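Over in Swiss-Prot, the protein carries these features:
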| type | residues | note |
| --- | --- | --- |
| DOMAIN | 14-94 | domain 'PAS' |
| DOMAIN | 93-145 | domain 'PAC' |
| MUTAGEN | Arg57 to Asp | Decreases the rate of channel opening. No effect; when associated with R-642 |
| MUTAGEN | Glu627 to Ala or Arg | Strongly shifts the voltage-dependent channel activation to much more depolarized membrane potentials |
| MUTAGEN | Val628 to Ala or Leu | Mildly increases the affinity for CALM |
| MUTAGEN | Asp642 to Arg | Decreases the rate of channel opening. No effect; when associated with D-57 |
| MUTAGEN | Tyr699 to Trp | Mildly increases the affinity for CALM |
| MUTAGEN | Val737 to Ser | Decreases affinity for CALM 230-fold; when associated with S-740 |
| MUTAGEN | Leu740 to Ser | Decreases affinity for CALM 230-fold; when associated with S-737 |
| MUTAGEN | Leu740 to Ala | No effect on affinity for CALM; when associated with A-737 |
| MUTAGEN | Phe741 to Ser | Decreases affinity for CALM about 30-fold |
Amino acid sequence: MTMAGGRRGLVAPQNTFLENIVRRSNDTNFVLGNAQIVDWPIVYSNDGFCKLSGYHRAEVMQKSSACSFMYGELTDKDTVEKVRQTFENYEMNSFEILMYKKNRTPVWFFVKIAPIRNEQDKVVLFLCTFSDITAFKQPIEDDSCKGWGKFARLTRALTSSRGVLQQLAPSVQKGENVHKHSRLAEVLQLGSDILPQYKQEAPKTPPHIILHYCVFKTTWDWIILILTFYTAILVPYNVSFKTRQNNVAWLVVDSIVDVIFLVDIVLNFHTTFVGPAGEVISDPKLIRMNYLKTWFVIDLLSCLPYDVINAFENVDEVSAFMGDPGKIGFADQIPPPLEGRESQGISSLFSSLKVVRLLRLGRVARKLDHYIEYGAAVLVLLVCVFGLAAHWMACIWYSIGDYEIFDEDTKTIRNNSWLYQLALDIGTPYQFNGSGSGKWEGGPSKNSVYISSLYFTMTSLTSVGFGNIAPSTDIEKIFAVAIMMIGSLLYATIFGNVTTIFQQMYANTNRYHEMLNSVRDFLKLYQVPKGLSERVMDYIVSTWSMSRGIDTEKVLQICPKDMRADICVHLNRKVFKEHPAFRLASDGCLRALAMEFQTVHCAPGDLIYHAGESVDSLCFVVSGSLEVIQDDEVVAILGKGDVFGDVFWKEATLAQSCANVRALTYCDLHVIKRDALQKVLEFYTAFSHSFSRNLILTYNLRKRIVFRKISDVKREEEERMKRKNEAPLILPPDHPVRRLFQRFRQQKEARLAAERGGRDLDDLDVEKGNALTDHTSANHSLVKASVVTVRESPATPVSFQAATTSTVSDHAKLHAPGSECLGPKAVSCDPAKRKGWARFKDACGKGEDWNKVSKAESMETLPERTKAPGEATLKKTDSCDSGITKSDLRLDNVGETRSPQDRSPILAEVKHSFYPIPEQTLQATVLEVKYELKEDIKALNAKMTSIEKQLSEILRILMSRGSAQSPQETGEISRPQSPESDRDIFGAS
């Protein structure tokens, strides 16, 4: 039984590009390439190309659409360049090129390249067709081939190129010398009609084709339904009561009805219908063939204009022997002439042929499934059928009475007829007019007779039978028996078992509508977007039309295990027959695999795999087409016979999908889970080897394709050219950026000058520098350790000036190996040259400046120290920063052997070689560093406490002296003119 969705068909938008190409290119070998990825990789190849080239589909996937993998030493380089230019310029072109098959056999191909556009008029694919023209390129006449060898070669060439010759034959005229190159290119030229767009679109109907579910056709069907009931009621009435023989008005009405039914026949030749798989058939040829095989003959017989044919007959003589048109008339006792009897017989024949119009009820039968899914409509139709049967039997009951009331032998009225008894009961008896017309007159009227007939048939069909109208003659009794038999059957079937009929006939319909209502309520409750809602509804309708509401799992559970396995093998027979991986499987192995397979139906737009999702299934495409999308680009198009997923039998881990797999059309997939497949392969070891060797995935979702988009390459090229053509940036001399760089350059030059001065001072201070030079040079190829030394004088109590001078000269005089005295914006290392505010600032800021020294600055002069190790030696003394420097040294040199020189400050400037040491020695070294670090931290805390006391003493002296001075002097002390002021504040005081 067809559901509402099945009656309408599957009308969701779908991408039928691949199906259109395959259907229109039955004898063409072609590949499809992505036009938006570098090298235009192949995303689909048909079976013809695989047979022609010798490659498997999985082997050519992701290779260049230019088929560079088929080039060889004899391939023309100029033609290859032209092919590349055609791809780059998105042009349509054709070439003749020599390529090589997989077995390296050279073959001449005629290649046609055509761009495919999407709904945005953007080229997204390339269609490349290949035709073997080797027979036309190789000369038949060859000196090496003579006699039968030449004939065999000619026969082989003609046989291999029979399809091309059949195309060329109609266009070749006798006596013409046709150029093979141009003629072949012209014949194999693809027109624009064979290049559909790559986009999703609703099913299109050709011109002059009407959709069977459109508003116009629905309205027309209702009109036909009403006229069909009109015909079913009036045709039996007119035939039985012999009315409208000469009534022109009714003749015109019946003729109009006949014309409408003839128009309906014409429309049926141009109306779509739903195919067995739920698809909408819009091909005009298929529509016509389907209608001619089904309802055409019946519709044609029911539409013949019998009234018009009967009107052209000579019925004037017949009317002279008929009674009053308003009453029931009978023939005169005088027999009519022979011509009148012949005319009356012909007229009665055509009047009886009107009954053929009842075949129009077939139109109701074919559309009955449109309405019987609703309970109220079914009840109304059943009541109408019962009433229509009573109407037909009433007409037959009157015809029997009209035939029985007149005795042909005695030319008298039979008083045992039910019409005679009815005439007596209602007071209108029959009378013979002997003086006038000489006919029988009187009797009941037409309306009274019809109502009485309908009353009798109704009481008989319902088995009531009041008995006021009863059969008297033998024919009437036989018909009464037939009425009672038919009535009992109709009554018991229609009225006695209505509930049972509904439960048995419409159980699936009720479940279907219950499911639809539940889905609609769910979508409405959670406010699912309209687009997604339509996809859900379309999927449910399409799935129901495919399964007809049958629960496959429930049916299989009823069957025993052996029978269930046989059914599963039958359901998956397409997968087992089409793929060579299952050819060596035993019956037991196939049955085990079939039990694990699942059939999945996908609607257009459904995502089978999302990027990043676990690939836990192996999918076989049985029907439909899908696309594989990676980074918003189509990298493969999968069709019937393709396999995608992951090679579970070779990988130990569960893979993540690197792309999205989306259905383009309605698809049927046969899916087997990873665990189930591995379980079967582990049990059937022999089959597992054959399976892993012969099963080739069309697309492996585990592997990610690395590609570059042409748009990205072009954008990078444009940016590079733009930077190349840009004018250089010219800054004026007084620009802030230029001034900033000049300042950095000056500071760097000053720092380098200070380094050179510091090295000269260090050479004078080091006592054993020259003695150690030779020892250091001897070991310069090994690992070196440099130690940062700091000078510091013993801490002694001094006065304010002495403390200040000592702090500037000793505490803040920190040296890095081979570097200058560190300080903010230091130009000279001699603190005696600074005055006033600058001297006080240096005294307070030296500790912070040492922490700001970066490791990169300390390592800048490392190559120079390596070349002249004796120039950068410094003395190691105790200071507040020595602990930190010492700890850094130890941590940097963890794992190296410590020598006595490392522990002695005197030999710190000597560079030593270090070698790997055992783990225990390393642990001892780390512990020693830890203890030394603790001691250094304690010394640092003591020194910080001493510094705080000195600072508090300085603040106390400043406050005491500030209170004795005037406000003008106080302001001068608190706000000096500049850091480099020559005025010595402390000296002035």
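Cβ coordinates come from backbone N, Cα and C, glycine included.
Don't look for the substitutions in this one, it keeps the originals.
Averaged across the domain 'PAC' (93-145), pLDDT for the predicted model comes to 82.
Secondary structure at Tyr699 (mutagenesis position), as computed by DSSP, is strand. Considering only the mutagenesis positions Arg57, Glu627, Val628, the residue whose Cα is spatially closest to the Cα of Val737 (mutagenesis position) is Val628. With DSSP classes pooled into helix, strand and coil, the tally for the domain 'PAS' (14-94) is 34 helix, 16 strand, 31 coil. Using a 10 Å Cα-Cα cut-off around Val628 (mutagenesis position), the mutagenesis positions Arg57, Asp642, Tyr699 reduce to Tyr699. Reduced to three states, the DSSP call for Leu740 (mutagenesis position) is helix. The mutagenesis positions Glu627, Leu740, Phe741 include none with a CA atom within 10 A of the CA of Arg57 (mutagenesis position). When the mutagenesis positions Glu627, Tyr699, Leu740, Phe741 are ranked by how far their Cα is from the Cα of Asp642 (mutagenesis position), Tyr699 comes first. The 10 Å shell around the Cβ of Phe741 (mutagenesis position) contains 12 further Cβ atoms across the protein chains shown.
DSSP classifies Val628 (mutagenesis position) as strand under the three-state reduction. Here the CA atom of Tyr699 (mutagenesis position) lies 59 Å from the CA atom of Leu740 (mutagenesis position).
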